[in-house]
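Copied over from Swiss-Prot:
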type: DOMAIN; residues: 102-357; note: domain 'UmuC'
type: BINDING; residues: Asp106, Asp197; note: Mg(2+) binding site
type: VARIANT; residues: Asp544 to Gly; note: In strain: C3H/He
type: VARIANT; residues: Asp550 to Ala; note: In strain: C3H/He
type: VARIANT; residues: Glu606 to Gln; note: In strain: C3H/He
type: BINDING; residues: Cys622, Cys625, His640, Cys644; note: Zn(2+) 1 binding site
type: BINDING; residues: Cys764, Cys767, His782, Cys786; note: Zn(2+) 2 binding site
Amino acid sequence: MDNTKEKDNFKDDLLLRMGLNDNKAGMEGLDKEKINKIIMEATKGSRFYGNELKKEKQVNQRIENMMQQKAQITSQQLRKAQLQVDKFAMELERNRNLNNTIVHVDMDAFYAAVEMRDNPELKDKPIAVGSMSMLATSNYHARRFGVRAAMPGFIAKRLCPQLIIVPPNFDKYRAVSKEVKEILAEYDPNFMAMSLDEAYLNITQHLQERQDWPEDKRRYFIKMGNYLKIDTPRQEANELTEYERSISPLLFEDSPPDLQPQGSPFQLNSEEQNNPQIAQNSVVFGTSAEEVVKEIRFRIEQKTTLTASAGIAPNTMLAKVCSDKNKPNGQYQILPSRSAVMDFIKDLPIRKVSGIGKVTEKMLMALGIVTCTELYQQRALLSLLFSETSWHYFLHIALGLGSTDLARDGERKSMSVERTFSEISKTEEQYSLCQELCAELAHDLQKEGLKGRTVTIKLKNVNFEVKTRASTVPAAISTAEEIFAIAKELLRTEVNVGSPHPLRLRLMGVRMSTFSSEDDRKHQQRSIIGFLQAGNQALSSTGDSLDKTDKTELAKPLEMSHKKSFFDKKRSERISNCQDTSRCKTAGQQALQILEPSQALKKLSESFETSENSNDCQTFICPVCFREQEGVSLEAFNEHVDECLDGPSTSENSKISCYSHASSADIGQKEDVHPSIPLCEKRGHENGEITLVDGVDLTGTEDRSLKAARMDTLENNRSKEECPDIPDKSCPISLENETISTLSRQDSVQPCTDEVVTGRALVCPVCNLEQETSDLTLFNIHVDICLNKGIIQELRNSEGNSVKQPKESSRSTDRLQKASGRTKRPGTKTKSSTLKKTKPRDPRHTLDGFFK
């Protein structure tokens, strides 16, 4: 007896799950028992039936667990939960918002209506759009037989043998939907479209503006015949009765026959008014929310010849329910007051609310909850049996609360495409379908400008078992080829798992998620080009920041200083110092105000670098002088590098003197120490000869730019005029002839192939000195020499010792002995000086000139 009762209960539950859901417009008053019997007979024994049985058992198990949990709840727990829920309900009541007017517009049987419009023969026949596998929608004639959306076509044929199933044409549906949305945008530019046939609008602002509109702006004319709409308003041509003015001629079935139009609404000009062939009438809409919605529906019907239903309420949840209240071709409004809202909610079935499906409905029915009033009465129990998100949503429904913000919640998290089809078991067809889905997904991603890293495939086999497989890649992707490469591997894995049995699918989908954000892009690996661009940006940003005295602007380059390289920061400081100097010469007192922030900037950047340094003693090689610094801390090494970088521009004379004394000490103080060379003599030495010193001292010479190399003759003449006692001499370079000839050939070809950079100073990345040239070829040669100056120095030293010089006058001998002393490497004791050849008058560039 008990087993029979259990079977009957299970059968009833299965009917509730698989039977007809009549909570849809146009399906009231049907013989559900007869319809459910046909549905059960058509599905029994099928895979779908078996899958529904399995799901029903799972739901029954959930209900059993819930009832066991309910039995263990004590009265004390229930009272505590009651206080908690009531407190939350009071908070919700305080935040209730009744100031917005939300409208939900829903087209009536949209797909079917478009097909009937384009094919008038289908107008009075039961039709559905879809296939024998699944229906997308049905018209109201078919709904009287129990045919509805989301029903297999073969079952619908059992319910209505004369049903006509029309294949869908989504391009046509999208075109009509675009026309409807153009009308909706005039009332709320920020309306939220939920699908092709429904949308939410907030007309609160429109209602405020509408109060001041004249009657002509709210008048729409109905014109018989195929004429276009003209924007110029006018007075109505014929007098209408009060009843005719109060209704929309196309919205209601009881409209007078003479007001049924065949064309579109328009506003006449004076010429068309006098045309006797034009029969016209007009409708003036009011300023209330209900009148606005009538106007919207009127315009939609006039433009598309399709009808729409609408709901008007203080929030989206109620507006959605109201739009289904008077379907088709109707509207319903809930006044913006708490009493009106609660009166509407009081007897509303819970299944009518969007978000409560058949599973939730069955679980609530097990607790004796059918209406929203009962939902509120059991609020404490629901808080103990359901998750926090669920019972919060239930309480919102029971109080008639919903969203008033039409903006979507947060950013898009994923994007997907999927397709249902008849059984596919061939691997080639599955790969081909997967490639089509990937191409469609890539197109959607590119339209939105999105890239993602996680690709997921969804597979449903013929037994209605759903599997999802995902793979995440390091870099964001968006192209069809990249997506398909990952999806194909995931699909191949599933094919191999079931081998040798084929993978029999009836649904496939591809999803992209983990979209890359701006923050993710900032942490990508830097390239060489990006590094060079960052250096150029650092120079420009430093120059711009010095033009502003605001402390907040000066702090911006400091925030980025830790991201620059060491040489970038030094180069920026050098340019800023040059800019400060030029401003002092031209702007006077104003330059002082700019100089102080630049000094503060330099001090702050130096202190920032010092704070990051470690005190551990290590061995470093100076990137400027290439000397090895042993047993020094990083801070001391940085100070050494600063001295090397700042040396040529700040303390050159003292360094030359220091080098002179140091070289004298290296030979055991056997020669007299001569005073430092005067400025005129120094210029002669720098332009007419290269003083050979240690490899470090090569960076101490003042003029190492390419200007000296390109203007050797001019500088030599200038030296002679200033100091006639300095002979015109050049340092011998006894390198191989091939090297010299190569340089000469390069020099001769340069005028034809050089690239010139204008508007930007070239700074050598090795010696960190600004080169006064715009010739990139000469600049590259200078950089090559700086990089290989160690090898060049060794060659010069080895060749210089083998050349002998004749003795000159006493004054010249003393000077040459001093130069020879600096030329000798440590440990050499010979006092013989090298003979210096006279510099040729040929203006070609030499290695000696480039080295300067």
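Glycine is treated like the rest: Cβ placed from N, Cα and C.
All features noted in Swiss-Prot, drawn onto the structure.
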residue	record	DSSP (3 states)
Asp106	Mg(2+) binding site	strand
Asp197	Mg(2+) binding site	coil
Cys622	Zn(2+) 1 binding site	coil
His640	Zn(2+) 1 binding site	helix
Cys764	Zn(2+) 2 binding site	coil
His782	Zn(2+) 2 binding site	helix
Is it possible to get the count of other C-beta atoms within 10 angstroms of the C-beta of Asp197 (Mg(2+) binding site)?
22
Rounded to an integer, what is the Cα-Cα distance in Å between Cys767 (Zn(2+) 2 binding site) and His640 (Zn(2+) 1 binding site)?
14
I need the nearest neighbour of Cys764 (Zn(2+) 2 binding site) among the binding-site residues Asp197, Cys622, His640, using C-alpha distances.
Cys622
Any idea what the Cα distance is from Cys625 (Zn(2+) 1 binding site) over to Asp106 (Mg(2+) binding site), rounded to a whole Å?
79
Sequence-distant neighbours of His640 (Zn(2+) 1 binding site) in its chain (C-beta under 8 A, six or more apart):
Cys622, Gln629, Val632
Give the sequence-ordered list of residues that share a chain with Cys786 (Zn(2+) 2 binding site), lie 6 or more positions from it, and have CB atoms under 8 Å from its CB.
Cys764, Val766, Cys767
What whole-number Å value do you get for the CA-CA distance of His782 (Zn(2+) 2 binding site) and Asp106 (Mg(2+) binding site)?
75
How many other Cβ atoms are found within 10 Å of the Cβ atom of Cys625 (Zn(2+) 1 binding site), counting all protein chains shown?
22
